[in-house]
Structures are given as C-alpha cells and as structure tokens.
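According to Swiss-Prot:
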- Asp9 to Ala: Does not process pre-16S rRNA in 70S ribosomes, binds to pre-16S rRNA-containing ribosomes (MUTAGEN)
- Ala103 to Ile: Allows cell growth, i.e. not toxic (MUTAGEN)
- Asp122 to Ala: Does not process pre-16S rRNA in 70S ribosomes, binds quite strongly to pre-16S rRNA-containing ribosomes (MUTAGEN)
- Ser125 to Ala: Allows cell growth, i.e. not toxic (MUTAGEN)
Amino acid sequence: MSGTLLAFDFGTKSIGVAVGQRITGTARPLPAIKAQDGTPDWNIIERLLKEWQPDEIIVGLPLNMDGTEQPLTARARKFANRIHGRFGVEVKLHDERLSTVEARSGLFEQGGYRALNKGKVDSASAVIILESYFEQGY
C-alpha cells in the first residue's frame, strides 16, 4: 500500500480532484475534470488512477447542513459506485459540508476574485474533503 489517496468533489459541470498522502495527512489540488451533466471523461479518471495508483478514492458526499440528503447526494453516490465498478478500487464517501465555502474563502484570500475560477474552487474543495478525511483518523 502506497498510502496515496485521490479525492473527488463531484459536480454536474466540473469535478474537483486532489491527491494526498496518508503519512503526511496533506493533499494538493490537481486539474478539475469537466463533466457533462455529471458524467466525466472516464479516460481521464483512468489516467489519474494509473498515474497515482491510489489505495482508495474519497468522494465528497454533498449533504444539507442538517445532515439530510439533497438532490446531488444520490448523483455523488452513483459517481462513487461507477468508479468502484469500472476500476475495482476502494471508494469511500465523506461528508463535504462547507468544503466549497472554505475553498472559495481560501482562494479569495490568495488572489481575490480572479482566483475564484470554477475548476480551482472544485479542486480546492477536493483538497479540503481529503484533508478532513485524514483529520478524522482514516
């Protein structure tokens, strides 16, 4: 086991991506993947898996603030199931509440409004999801 994990922040137009190391508990953004109504180019996902060879994949689970599911929740689950089904890698879902808010805030502090492009926000959200997963001791 390499201790490498990939995280995805699922969205219908853009899917944020991050890579992290369990040993350091840190993650960094990778370029976001464009999606068509939630469907990514699966060849890009396959390339990421071949390049990084992750032990597991973390997919952010979008929930309402009270913990209830929202329309995007089922689609994120389906995306996670498809990754597992296509590639056989272990996939876990992780609560992503407020990750986009935190990502936008951090990017804005670094570069103002110009830093808030959709792909950067989505991949920064994936970093937050993965680091939150590490912080919870997984």
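Indices start at 1 and increase along the chain as displayed.
Glycine is treated like the rest: Cβ placed from N, Cα and C.
None of the noted substitutions appears here; every position holds its original residue.
Keep in mind that what you see is a predicted model, and the values were worked out from it rather than measured.
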Asp122 (mutagenesis position) to Asp9 (mutagenesis position) - Cα separation in whole Å: 6
Packing count at Ser125 (mutagenesis position) (other Cβ atoms within 10 Å of its Cβ): 30
Whole-number Å value for how far Ser125 (mutagenesis position) lies from Asp9 (mutagenesis position) (Cα to Cα): 6
